[in-house]
Amino acid sequence: MKRHYEAVVIGGGIIGSAIAYYLAKENKNTALFESGTMGGRTTSAAAGMLGAHAECEERDAFFDFAMHSQRLYKGLGEELYALSGVDIRQHNGGMFKLAFSEEDVLQLRQMDDLDSVSWYSKEEVLEKEPYASGDIFGASFIQDDVHVEPYFVCKAYVKAAKMLGAEIFEHTPVLHVERDGEALFIKTPSGDVWANHVVVASGVWSGMFFKQLGLNNAFLPVKGECLSVWNDDIPLTKTLYHDHCYIVPRKSGRLVVGATMKPGDWSETPDLGGLESVMKKAKTMLPAIQNMKVDRFWAGLRPGTKDGKPYIGRHPEDSRILFAAGHFRNGILLAPATGALISDLIMNKEVNQDWLHAFRIDRKEAVQI
C-alpha cells in the first residue's frame, strides 16, 4: 500500500468500482477500499435491470441521467471485456411493463412518445410471451430496458480498473476520513494513507462518512427480498414488470423474482412473509411460475434518501471530497453515468449542470446542513 494517492474511493460495490475504473482511465493514481469483497453485498443482491423507463416516472433531470447511463451500457460490455476478460452477461430481450387495469393502461400509454417504447395489445403480448397472464389489458414493450448480472459488472469494473493501474484493497475498511491541511487523511487497519481527493461510495453505510465530514445527510436502508427459480419448462425471453415486482430471465435458465421494499430494516436475511408477497405478485404476471423449483433466496439493503434521489457531487465546503451514494433501486442502472460524472468532476471537465443541481449534497429536498 502506498502512502499517497491522487484519489481514494471508499466502497467496492458497483458505484465505487465504476468510479475507480473511470478515474483509472484518466490515469489517476487511484485506490479502491472495500470492507468485505468487491460487489459482495447490495450489488450482488440486485437483479440487474437497466430499467430507466420502469423506475423513473417523471421526465426530469433524474430521468435524463438514467437514460444517459442506460445508453452508456451499450458499449460498456465490450469495453470492459477487452480489459478484464469478464462478460457482464447482458440480456437484450427488453421488458414488458404489464397493465392489469384501465388505470394501468392510461399510465403506461403516457410513455408512447418515447423512443424504444411501443404499446402492445393483450393478444400481441401473449403472442410474444404466451405464458404471461391472460388477465392483462396489454403492455408497454421497452426495448432498451435490458438487464445485466450485477456481480459480473462489478467484477469487470474492478479488474479493468486494476489493469489500468488502480490499486484494489478488499477486507480493508476505511475507519476514518479527516481533512489534514492540503491532503485528506484516510485511516484503515492496514495503514494510513493520504489523498488529494476522496470519494465516498459506500451505499447505505455512507452515513458514517457524511457525519465525519460535517454533514447530516441521512441514509435509510430499504430491504429488498428476492428469490430465483429454475425454469426448465416454458420460454420467457423478456423481463415482466408490474407493481414494482419483476421476473428477470437469466441465460442460465433461472428466473430472478423480486423485490420487497422494507424501509428501516437493516437485516440482510429474507423472511417468509416477504418471499410470500413477492411470489404472489410473480404468479399474477406468470402463473406457471408456481410449479417451478426454487433455486435460492436472498436479501439486500438499498440505500434510500429522503427524496429518493442519490447524492452525487462535491462536499459543499470542500471540493476535494466527493460523494456518490443513495442510489436506492437504481444503482446498477446509474453506475456508468455516476462513475463518469465523478471522474469528470475530479478532472475539472465540463459537466451537466442540471444533473449536479438535482443530485447536489446540500439540496433542501433531502437534508439540512
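Cβ atoms are placed via backbone N, Cα and C, with glycine included.
Here the original residues are kept at every noted site.
Marked as FAD binding site by Swiss-Prot on the basis of experimental evidence: 14-15, 34-35, 42-43, 47-49, V174, 327-333. Of all the Cβ atoms in the protein chains shown, 20 others lie within 10 Å of the Cβ of S35 (FAD binding site).
A mutagenesis experiment is reported in Swiss-Prot for this position, G51 to S, and the note states: 60-fold decrease in catalytic efficiency on glycine and 210-fold increase in that on glyphosate; when associated with R-54 and A-244. Contacts of G51 (mutagenesis position) defined by a Cβ separation under 8 A and a same-chain sequence distance of 6+ are given as M95, I142, D145, T239, Y241, Y246, L333, in order along the sequence.
The mutagenesis experiment G51 to R is recorded by Swiss-Prot, whose note states: 130-fold decrease in catalytic efficiency on glycine and 28-fold increase in that on glyphosate. DSSP assigns G51 (mutagenesis position) to coil, not to a helix or a strand.
Around the Cβ of A54 (mutagenesis position), the same chain contributes M95, K97, I142, D145, Y241, Y246, each under 8 angstroms and 6 or more positions distant in sequence. Experimental mutagenesis is annotated in Swiss-Prot for A54 to R, with the remark: 20-fold decrease in catalytic efficiency on glycine and 34-fold increase in that on glyphosate. 60-fold decrease in catalytic efficiency on glycine and 210-fold increase in that on glyphosate; when associated with S-51 and A-244.
Other Cβ atoms within 10 Å of the Cβ of H244 (mutagenesis position) number 14 in total over all chains. Here Swiss-Prot notes a mutagenesis experiment, H244 to A, with the remark: 2-fold decrease in catalytic efficiency on glycine and similar catalytic efficiency on glyphosate. 60-fold decrease in catalytic efficiency on glycine and 210-fold increase in that on glyphosate; when associated with S-51 and R-54.
Per Swiss-Prot, the feature substrate binding site maps to R302, R329; the stated evidence is experimental evidence. Over all protein chains present, the Cβ of R329 (FAD binding site) has 22 other Cβ atoms lying within 10 Å.
I14 (FAD binding site) has a Cβ environment of 34 other Cβ atoms inside 10 Å. In this view, the densest Cβ surroundings among the binding-site residues A47, V174, I332 belong to I332, judged by other Cβ atoms lying within 10 Å. Proximity to R302 (substrate binding site), judged by a C-alpha distance within 10 Å, picks out R329 from the binding-site residues I14, S35, A47, V174, R329. Cβ contacts within 10 Å of R302 (substrate binding site), excluding its own Cβ and spanning all protein chains shown: 25.
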